[in-house]
Amino acid sequence: MSEAAPAAPAAAPPAEKAPAKKKAAKKPAGVRRKASGPPVSELITKAVAASKERSGVSLAALKKALAAAGYDVEKNNSRIKLGLKSLVSKGILVQTKGTGASGSFKLNKKAASGEAKPQAKKAGAAKAKKPAGAAKKPKKATGAATPKKAAKKTPKKAKKPAAAAVTKKVAKSPKKAKVTKPKKVKSASKAVKPKAAKPKVAKAKKVAAKKK
């Protein structure tokens, strides 16, 4: 009995490792699902657009085209039928023969042209936006030109005070010359007058003495 007891716990660890292997096996399955190609609707529209039959493409011919593109038709048979019905309801495909998924299908030219027109409008809008951005550039050039005008005006203001200072100096210099000349003349006249007055007084005194 003592020998059989340790054997039971030794068998337990392999049972715990088994779930880890199952989890590792599940991960690749998830990766395969993500790596699936484009949706069925896109493949159907491409196959119908590639066909040159005027009456439309039958379901059998459609399946052959999808199988040639590498799509598993047998597993995704129900998806193909649902994709056809949804494309017909959206107006992308037109059913020329039969009802439901069984019949012939043709690409709707109006729907294809309607999809092309919005793309053309977007391209036209993008072109219209570009000239608006180009028109903004000249505004920057005018802004850069304004400092030049301001720089030209400043020297003119500096020249006017200099010219005014020159005229003031010219006007002041003649006034000084006029003031100095009369002063010299007055001093000369004052010096001459006393000399002339003294002899007259002396003559008068001599005449008075003679009369006595």
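Each residue, glycine too, has its Cβ placed from N, Cα and C.
Sequence annotations record features per position, and here Swiss-Prot assigns domain 'H15' to 36-109.
The Cβ of R54 (mutagenesis position) lies under 8 Å from the Cβ of no residue that sits 6+ residues away along the same chain. One mutagenesis experiment catalogued in Swiss-Prot, R54 to A, is accompanied by this note: Mimics the charge change that accompanies citrullination, resulting in impaired nucleosome-binding.
Swiss-Prot lists R54 to K among its mutagenesis entries, and the accompanying note reads: Retains the positive charge, resulting in slightly decreased nucleosome-binding. Secondary structure at R54 (mutagenesis position), taken from DSSP and collapsed to helix, strand or coil, is coil.
In the predicted model, residues of the domain 'H15' (36-109) average a pLDDT of 82. Per DSSP, the secondary structure of the domain 'H15' (36-109) breaks down as 36 helix, 15 strand, 23 coil.
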